[in-house]
Amino acid sequence: MTNHRRVRKDCYESRLHDIAKTCAMKEKSKNAARTRREKENTEFCELAKLLPLPAAITSQLDKASVIRLTTSYLKMRQVFPDGLGEAWGSSPAMQRGATIKELGSHLLQTLDGFIFVVAPDGKIMYISETASVHLGLSQVELTGNSIFEYIHNYDQDEMNAILSLHPHINQHPLAQTHTPIGSPNGVQHPSAYDHDRGSHTIEIEKTFFLRMKCVLAKRNAGLTTSGFKVIHCSGYLKARIYPDRGDGQGSLIQNLGLVAVGHSLPSSAITEIKLHQNMFMFRAKLDMKLIFFDARVSQLTGYEPQDLIEKTLYQYIHAADIMAMRCSHQILLYKGQVTTKYYRFLTKGGGWVWVQSYATLVHNSRSSREVFIVSVNYVLSEREVKDLVLNEIQTGVVKREPISPAAQAAQAAQAAQAAQAAQAAQAAQAAQAAQAAHVAQAVQAQVVVVPQQSVVVQPQCAGATGQPVGPGTPVSLALSASPKLDPYFEPELPLQPAVTPVPPTNNSSSSSNNNNGVWHHHHVQQQQQSGSMDHDSLSYTQLYPPLNDLVVSSSSSVGGGTASSAGGGSSASASSSGVYSTEMQYPDTTTGNLYYNNNNHYYYDYDATVDVATSMIRPFSANSNSCSSSSESERQLSTGNASIVNETSPSQTTYSDLSHNFELSYFSDNSSQQHQHQQQQQHLMEQQHLQYQYATW
């Protein structure tokens, strides 16, 4: 029992000893970790103090920021191994501490911009604290990070090209070719030789525009687009060249990085900038066509504003500066703002002045589309070479530019086309005038009455009676406007009236004896009525005008001579018998055909293919009948052309039958008394055997 208790006691003490030992080891480990952290923090604090940053900033940096800034600073030492060196004019014996720092601070404040150094991989090795004034981003936030995180996506390819050396440098080592190393858009600066290493550095000038991220408030940010601001960057790309060591690899080139200064372009309030004595402003379209100049331009260049308007800016730029201006113009259209290089603006009378322009695309407040360009121009010099005229526009006398052969050929082709069009128009007008004259002559026919014959002319007014005409007396024909001529006359041409012939009264004639070569006409009684309705006073020719208006021929019995009547150039042969004849054509309202009978078996039939000018017979349309009120009569009207066909004549149909059918269909709404009167008139006229002899052509 006692031994058992002793064993338990020994185990308990051993366990306590182990626990104490473990606790001591843990305590020692904690102390070591604490000590290590303290030492680490101390080292980071010492490292932060070595950074070229104010103490107020370094005291608040975390470890990651200290490492990032330190790495960037060490890379900077490769670009500037000697720091400021002797370039600032200070002697080695002079205390350089606070004096140099104060000088650098004043330089940055005077710069009105920010300085930045970028490594070949895009890491920002250094950027001045003035970047926060222009971008709203702090120096600590930007340093050590990639510049591609803070520029527009469309500018990243351009930035890559700027940070890379020209390809021909690596292909042609300097020791072998002895060719200068440079860049197409840069200028090689004198190199600095390192006597210890036997190497030297070169500087390639770079000027470009970047759209960088801006987080400033809108009232302080100036002109921004989608959170990006245009920054004008100018600087140089540094490279170190190591000589050939004889191993066959040639010279070695090390890209050190880009050193540049960023300037903010004028804000969107560019139109509100106060113009000084050496400044003038203009507005232009997107193609640099000038649309406005302020009056100050006359004092600085000699031109009046009206002399410059509607001309392009390129006309007033020195030929050697046009390519640089073209590049600036492209940047302006692509990025919205640009600062041009110094260029020579040609002055009136000769010479030039040096000018630099700050141009901005001004947007319409109601839309996002670019409207015009506003440029503020700074005249930097007096007028130079006043007597040298480089462009005829400086003298105010502009010669016409020579026309290229292609332009001359195009002008000749246009002139030929215009002449052909004019000839075609004249021919069409002449044809139209001839056709109108032809129709007018056909309408305005003059008739000479054959002796021993009498013609009764029906007056145009309803209810008038015809009078016999004696031998040798001219015939007066009643005229009524033919509505079917409307579609064939121009609006300015007057409508020529159509002749309404009235047959003479001859009781001794018989329709049965004169069936060949004559038509029995019927419509005189319609003109002799005066009904209450408007269409009661209309003649048949007023309701259905003749198709060819009038073709009248007359002959004289004396000598058997011939007489010509106006009919569009047509002539009629006089018969030896001296019979007075007229040829009238009327539509058949029952069958749609025109029938004409004579001994030669000629008859009229509609042919839509016959030309109007050839057949001298115009088409008739039911729509031109202003008096037609019956749809049945409109369906019966024919609209084709009429032509003479030498065939066997069809069944004979007289106009008396046609007239009777027409009256029954058209005047069916009249009173029975009017119908009875019309039938009596028709019967009376049939008994009198009225006849018109219509001669064939």
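All residue numbers here begin at 1 and follow the chain in the order shown.
Backbone N, Cα and C define each Cβ position, glycine as well.
Residues as originally present; substitutions not included.
Feature annotation from Swiss-Prot assigns domain 'bHLH' to 24-77; the stated evidence is sequence analysis.
Annotation of the published mutagenesis S65 to F in Swiss-Prot: In allele sim-J1-47; temperature sensitive embryonic midline axon phenotype; the original residue is retained in the structure shown. For S65 (mutagenesis position), the number of other Cβ atoms no farther than 10 Å from its own Cβ, over all displayed protein chains, is 19.
According to Swiss-Prot, the domain 'PAS 1' annotation covers 100-172, on the basis of sequence analysis. Each residue of the domain 'PAS 1' (100-172) gets a DSSP state, and the totals for helix, strand and coil are 40 helix, 12 strand, 21 coil.
Note: the domain 'PAS 2' (266-336) comprises 35 helix, 13 strand, 23 coil (DSSP; helix = H, G, I, strand = E, B). Taken from Swiss-Prot, the feature domain 'PAS 2' covers 266-336, and the record attributes it to sequence analysis.
Within the model, the domain 'PAS 1' (100-172) shows a mean pLDDT value of 83, rounded to a whole number.
The domain 'bHLH' (24-77): residue composition by secondary structure is 46 helix, 0 strand, 8 coil, according to DSSP.
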